[in-house]
Amino acid sequence: MGAQLSLVVQASPSIAIFSYIDVLEEVHYVSQLNSSRFLKTCKALDPNGEIVIKVFIKPKDQYSLRPFLQRIRAQSFKLGQLPHVLNYSKLIETNRAGYMIRQHLKNNLYDRLSLRPYLQDIELKFIAFQLLNALKDIHNLNIVHGDIKTENILVTSWNWCILTDFAAFIKPVYLPEDNPGEFLFYFDTSKRRTCYLAPERFNSKLYQDGKSNNGRLTKEMDIFSLGCVIAEIFAEGRPIFNLSQLFKYKSNSYDVNREFLMEEMNSTDLRNLVLDMIQLDPSKRLSCDELLNKYRGIFFPDYFYTFIYDYFRNLVTMTTSTPISDNTCTNSTLEDNVKLLDETTEKIYRDFSQICHCLDFPLIKDGGEIGSDPPILESYKIEIEISRFLNTNLYFPQNYHLVLQQFTKVSEKIKSVKEECALLFISYLSHSIRSIVSTATKLKNLELLAVFAQFVSDENKIDRVVPYFVCCFEDSDQDVQALSLLTLIQVLTSVRKLNQLNENIFVDYLLPRLKRLLISNRQNTNYLRIVFANCLSDLAIIINRFQEFTFAQHCNDNSMDNNTEIMESSTKYSAKLIQSVEDLTVSFLTDNDTYVKMALLQNILPLCKFFGRERTNDIILSHLITYLNDKDPALRVSLIQTISGISILLGTVTLEQYILPLLIQTITDSEELVVISVLQSLKSLFKTGLIRKKYYIDISKTTSPLLLHPNNWIRQFTLMIIIEIINKLSKAEVYCILYPIIRPFFEFDVEFNFKSMISCCKQPVSRSVYNLLCSWSVRASKSLFWKKIITNHVDSFGNNRIEFITKNYSSKNYGFNKRDTKSSSSLKGIKTSSTVYSHDNKEIPLTAEDRNWIDKFHIIGLTEKDIWKIVALRGYVIRTARVMAANPDFPYNNSNYRPLVQNSPPNLNLTNIMPRNIFFDVEFAEESTSEGQDSNLENQQIYKYDESEKDSNKLNINGSKQLSTVMDINGSLIFKNKSIATTTSNLKNVFVQLEPTSYHMHSPNHGLKDNANVKPERKVVVSNSYEGDVESIEKFLSTFKILPPLRDYKEFGPIQEIVRSPNMGNLRGKLIATLMENEPNSITSSAVSPGETPYLITGSDQGVIKIWNLKEIIVGEVYSSSLTYDCSSTVTQITMIPNFDAFAVSSKDGQIIVLKVNHYQQESEVKFLNCECIRKINLKNFGKNEYAVRMRAFVNEEKSLLVALTNLSRVIIFDIRTLERLQIIENSPRHGAVSSICIDEECCVLILGTTRGIIDIWDIRFNVLIRSWSFGDHAPITHVEVCQFYGKNSVIVVGGSSKTFLTIWNFVKGHCQYAFINSDEQPSMEHFLPIEKGLEELNFCGIRSLNALSTISVSNDKILLTDEATSSIVMFSLNELSSSKAVISPSRFSDVFIPTQVTANLTMLLRKMKRTSTHSVDDSLYHHDIINSISTCEVDETPLLVACDNSGLIGIFQ
């Protein structure tokens, strides 16, 4: 712009700089970035974000910038294609100034060097590598930058470098050596006096000769400047030259190697790299390409060249756009780029196996060696095995396994891990996580960060990864919050070293954030709190370990004199930590949600260890013992399963005073699973020796009656406890003390081991006996059997002993002894009826009431000699039953009761409430609102197709007419027509015709904008017989969706009579007609209406539907179509609506239309009027570019369904009546694309065949996949059809094996019944065994069978199919397999089929070729193109076969 420009430019502008910006359209001035005299740099906003504007204020109005701007524009256009360059996107000249505009980035390289976290060595190397590649690309375009410095190198948040502010046409090439003012004016805009210019650019002679602008910049000048930049970044921001040092260096009076490089750089390779770039002689400076080749594998790691750089360059190009021709920028907006980071994160996730291979991460192939080549895309799994709860599975598209280890262990073996190259990916992922839109992608990002964190040092784990996990605590999605918490703990678990800056990370940073996370989620769902509670103990372990690290470092770094100070600070820090963890623990212990408490209990032992014995007693145990009274038995079970471990930690005193008495009381819990857990815990405590001998006898007396309990687990654990006690006692103690207690419960004396004792235990009482005993204990009133004796005896746990009345005791105190008048009066009116004996031969008196109960026991199977068993269980049952009695939901009287872990549902008292029947009536609105009732009756009579309606007007016994027949549609009751109202004395069941209570608007044209040619929608009125005024009931009744059956919809026409399937056994294969009207357009689908007037429907790839009158064609009267309908798009499928003159058509534009064929009888001829569109829907409303490729229709009194398979392998089910979408079934993509479908005769089962040879069986009632299998060589399955001849559970499968025509399977049992082999060689039986496991791991056959079948048709016991290669048609006879034959074949060979019984369940039909004639075959009688569709029908009792091929030819065979 002129060598002497510095002399004429104003020292300061006459007006404020923002006034120059205001003249620009759609630009808002923000601030001024520098105060340079040459170019004023401002920050502004435009519609697409922040921009930088460099303003050149013209020294005079006539000063023209056009030649400069043209050259800058041409240069920017070339540079716009490079990912390392940020060019000027807009250049503007006004009469006062020139403007160069580009995008604004926050940081340049100079700023980044001083920001935390500081760049690591591998990142500095990668930045230098990027800059050399960027400069190489620029020089390859014959462009020179001219002003490379750290301020002109922009850096993204993940350290991708971008060169900007090219100065070749803006600033002078040469500067005077004696005037530093020129350098300050043009190049020292930051006023740091740092010089990056090559020494040869300071040349006074060339400057004075006027070549400062006309001189040519050289590539060597850029190399020198870049060498200065690389030296500065490795010197932690210290510049290699200022202006005076550069002059000294030029005069050889400054030794840069000794005075700078040796001081700042330890690496000899780095020093040599810089020296090769800053040589005084430009010719000795190496080019970028030479530098990269020379230092490959020496200074720059080899994986920079082979993988890393290219991979990140691809990521950059994914997030940017390339300018179109003649433009320097694109108009990409922020809205367009909102999901770009989602795409790049997904790419890293998909490419993880490739990343591991290229960086030598310890990736192990499942069943293979380290680093082996990946197989074809299947499944990839990473298992994190560092922490107890973090055995997380990450799924990637490769079949590999990664065992993550501590950094120190891996870095010793692998160079790339030691260099921490994973930091490059961590920088990218961590800075993108907050801008990711999709929750699923954000979860993948967290998983990747957790995995990559294992390959960086402990310091970088904390500084570079942990903050981003913590920032995800603020995310609105609980899945993200929970996974961020899990990954945080996982990463911290592997940390083994701490630096001084991170010593207080928990107190100052993590714990306050965790508390805030917990508080902020109080009002949300419990998922996060459950995860947090489960992780708390692991967090406590990490905190404890960090404390140990900190203390050890202080002891090593300080002298003994400072030990007191260290101890004090450590004590304060520990107190804060313990208090914070205590607050979190109490919060979880007192949480309102049971599952949060259970999650804490699952891993509470490390937390107890963290607090120590005293604090555990005060904080944890005091809360835990209250859980035994909780209503939720699952919580009680969790506590009891944990309590034995806590007991070991707390010791015998706490066990005997608190824990053991509570466990003994809990043996009588109402839930048997709780009792099992108690017995299991007692067994563990006995085994560890924590329970002293003084408790053995009382525990034996309490538990030994449980050997008669009906629960098998309770009996076994009771026996295990007895065996543990026996092992702890001496032989004398066993036989003198324990043996008398347990002997009654065994048949005979045995050895004291589990196997012997379990085999000779007395038979337990049955469940019905036990439940009746519980019921008796609660309901007993005048009973001596349950009468307890008041006693002051207590056992060793402080519980009162239970003693019952015996005959001796009652005789002494109640029956004959008059001294105890108080006790006698309490039994007044009670008379003994008989006695029973206990297991210790004591007589127990019974009252008459007791005797009645005993008789009940006899009735349910308890013999008289086994009555002692219920006597022995009295003490246990009376405690258990009292607990049950406190629970109003417990079913005492149900003899079939089986206890469950979960609480029983609320027991509503329905004793005096009778069920109420509510009837629904449904009719079309125009019928219900019409004034003339006669016309309604007429219409109803026209559409009476159900035989049950014929007797609907018969009189009942009382002479009144019966109500009309009620039918069941979708689980609700409706009337077929109105009847005269009746009265009855039972007001709960009266039906009265009410006014319409709700209108169900069902549009048959859902989702369409243009419905001009579609039948208008019809309103349906639904009324019910409810006469009450309870709002909740009325609201509930209004939720029922009731529709009339399809036969009541007039637009579908009258229902056809059931026409039997044609008898194809008489088919001879004679060609009687050839229709060529459709040539050369391919016929893609066809169908035949089987009614009284059979007609053929064909659809072509041009979207034309044609209707053909088969009767007239056979007679020879016409050979053209009767009707034509244009669908405007390729027809993919035609399917008939059963029992109606209507059919459904799907096309590639996403449309599904239902057409009705209108025709009438004129004398003996049938005249076709038109095709009327009665329903229409567009699948593009549900999915982009989606259309149906297969359809099936099903109609009965309850359902009218249209099942459509789309090109996206989704199955969509519609209601034919309204074309409303009912459900979507999405099959697993791992099973392959769905290629064929069929439904069973009850429309409950959907059968899918896939391109990977897998058969999937779905229950469409519950949208559940119930079975999948493959067989053979897994060839693609092209057709599946229901085979009713062999039963409702049989399905015909074409495909799966390249050796068969087809196979017939029982899809319920999953075995092959028949196999139709396409050769005379019998395959192995294993070929037809179902493979149900490991379907995703099978090697699938990607090609179809050589004898591929193009289409199939099933008619009763006949299966007709076409051979794609020969266009022959084969007919298999299921009734007589040996009579199967090729009915239409152009070959000189005939097929002979030989049935072979292989097993009782499998029959094979082998095909054998046999020459039939030596004469030539008349080719005109056969199809010469692929047959796309075949159909069968019967006209005047003559079976017909209609075949339509790819050339548009229709052949009719008789």
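Numbers run from 1 along the shown chain.
Cβ atoms here come from the backbone N, Cα and C positions, even for glycine.
The mutagenesis experiment Gly2 to Ala or Trp is recorded by Swiss-Prot, whose note states: No myristoylation, but still membrane-association and normal activity.
The domain 'Protein kinase' annotation in Swiss-Prot covers 27-300 and is backed by sequence analysis. For the domain 'Protein kinase' (27-300), the predicted model reports an average pLDDT of 90.
Note: Ser35 (ATP binding site) has no non-local neighbours, i.e. no same-chain residues 6+ apart with C-beta under 8 A of its own C-beta. Summarising the annotation, Swiss-Prot assigns ATP binding site to Leu33, Asn34, Ser35, Ser36, Arg37, Phe38, Leu39, Lys40, Thr41, Lys54 and lists sequence analysis as the type of evidence.
Of all the Cβ atoms in the protein chains shown, 20 others lie within 10 Å of the Cβ of Lys54 (mutagenesis position). Listed in Swiss-Prot is the mutagenesis experiment Lys54 to Asp, annotated as follows: Loss of activity.
Under DSSP, Asp147 (mutagenesis position) is assigned to coil, being neither helix nor strand in the three-state scheme. Counting every protein chain shown, 23 other Cβ atoms lie within 10 Å of the Cβ of Asp147 (mutagenesis position). Where Swiss-Prot documents Asp147 to Arg as a mutagenesis experiment, the accompanying text is: Loss of activity.
Residues annotated as active site, proton acceptor in Swiss-Prot: Asp147.
Counting every protein chain shown, the Cβ of Lys149 (mutagenesis position) has 26 other Cβ atoms within 10 Å. According to Swiss-Prot, the mutagenesis experiment Lys149 to Asp carries the annotation: Loss of activity.
Listed in Swiss-Prot as a mutagenesis experiment, Glu151 to Arg is described as follows: Modest effect on activity and normal CPY sorting. Around the Cβ of Glu151 (mutagenesis position), 19 further Cβ atoms fall within 10 Å across all displayed protein chains.
In the structure as shown, the Cβ atom of Glu200 (mutagenesis position) sits within 10 Å of 17 other Cβ atoms. Record note (Swiss-Prot), mutagenesis Glu200 to Arg: Loss of activity. No activation of VPS34 kinase activity. The unchanged residue is displayed.
In the three-state DSSP classification, Arg1261 (mutagenesis position) falls within coil. Long-range neighbours of Arg1261 (mutagenesis position) (same chain, six or more residues apart, CB within less than 8 Å of its CB): Cys1244. Recorded in Swiss-Prot as a mutagenesis result, Arg1261 to Ala or Lys carries the remark: Diminishes the interaction with GPA1.
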Inset, instruction - Would you kindly give the Cα-Cα distance separating Leu39 (ATP binding site) and Glu200 (mutagenesis position), rounded to the nearest Å? - result: 24
Legend entry - Subset of recorded positions (Leu33, Arg37, Leu39, Thr41, Lys54) lying within 10 A of Lys149 (mutagenesis position), CA to CA, in sequence order: none
Inset, instruction - Give the helix, strand or coil assignment DSSP yields for Lys54 (mutagenesis position). - result: strand
Inset, instruction - Would you count the other CB atoms within 10 A of the CB of Leu33 (ATP binding site), including those on all shown protein chains? - result: 15
Inset, instruction - Write down the Cα-Cα distance for Lys54 (mutagenesis position) and Leu33 (ATP binding site), rounded and given in Å. - result: 10
Inset, instruction - Between Lys54 (mutagenesis position) and Leu39 (ATP binding site), find the distance joining the two CA atoms and give it rounded to the nearest Å. - result: 6
Legend entry - Alpha-carbon distance [Glu151 (mutagenesis position); Thr41 (ATP binding site)] in Å: 13
Legend entry - Between Arg37 (ATP binding site) and Asp147 (mutagenesis position): CA-CA distance (Å): 17
Inset, instruction - Compute the centroid of the Cβ atoms of Leu33, Asn34, Ser35, Ser36, Arg37, Phe38, Leu39, Lys40, Thr41, Lys54, then list the same-chain residues not in that set whose Cβ lies within 8 Å of it, in sequence order, for the ATP site. - result: Gln32, Val55, Thr189
Legend entry - Other CB atoms within 10 A, centred on Thr41 (ATP binding site): 18
Inset, instruction - Just report the maximum Cα pair distance in Å for the recorded ATP binders Leu33, Asn34, Ser35, Ser36, Arg37, Phe38, Leu39, Lys40, Thr41, Lys54, no decimals. - result: 13
